[in-house]
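Report on the following structure.
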Amino acid sequence: MGGLEPCSRLLLLPLLLAVSGLRPVQAQAQSDCSCSTVSPGVLAGIVMGDLVLTVLIALAVYFLGRLVPRGRGAAEAATRKQRITETESPYQELQGQRSDVYSDLNTQRPYYK
């Protein structure tokens, strides 16, 4: 085992655990239940299958993520910023104080006192 890589050791561990205990796993508290017993080999197979499936999903996400184009570069960001400054603002510019707009409101004020 000294020459194996750490990844190989991880994959070998469930296999060794399955081989070491070949008798079925039984519940000690409930010996008369109608449950089916699961052997250590089946448990190791489930764990190994789960690990393999997880690695496959991670690899698929990684490779599919590499197919998507990267974010915009600095040149495109500069053009976008320039395009934003060139567009006209949809908001009206602020003007000085205009008293004629609200002058009719002052005539109604005495009614609200």
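Cβ atoms are placed via backbone N, Cα and C, with glycine included.
This is the original sequence, none of the listed changes applied.
Annotated features in Swiss-Prot:
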- Asp50: Ca(2+) binding site (BINDING)
- 80-108: domain 'ITAM' (DOMAIN)
- Gly41 to Leu: Does not significantly alter the formation of homotrimers or homotetramers; when associated with L-45 and L-49 (MUTAGEN)
- Gly45 to Leu: Does not significantly alter the formation of homotrimers or homotetramers; when associated with L-41 and L-49 (MUTAGEN)
- Gly49 to Leu: Does not significantly alter the formation of homotrimers or homotetramers; when associated with L-41 and L-45 (MUTAGEN)
- Thr54 to Ala: Reduced interaction with KLRC2 and KIR2DS3. Reduces homotrimer formation and increases homotetramer formation (MUTAGEN)
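This view paints the features noted in Swiss-Prot onto the structure.
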residue	record	DSSP class
Gly41	mutagenesis position	helix
Gly49	mutagenesis position	helix
Thr54	mutagenesis position	helix
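Among the mutagenesis positions Gly41, Gly49, the residue whose Cβ has the fewest other Cβ atoms within 10 Å is Gly49.
The CA atom of Asp50 (Ca(2+) binding site) is located 14 Å away from the CA atom of Gly41 (mutagenesis position). Gly49 (mutagenesis position) and Gly41 (mutagenesis position) are 12 Å apart (CA-CA, integer value). Cα-Cα distance from Thr54 (mutagenesis position) to Gly45 (mutagenesis position): 14 Å (rounded to the nearest whole number).
Within the model, the domain 'ITAM' (80-108) shows a mean pLDDT value of 68, rounded to a whole number.
Residue density at Gly45 (mutagenesis position): 14 other Cβ atoms are found within 10 A of its Cβ, drawing on all protein chains shown. For Asp50 (Ca(2+) binding site), the count of additional Cβ atoms within 10 Å of its Cβ stands at 10 [all protein chains shown]. For Thr54 (mutagenesis position), other Cβ atoms within 10 Å of its Cβ number 10.
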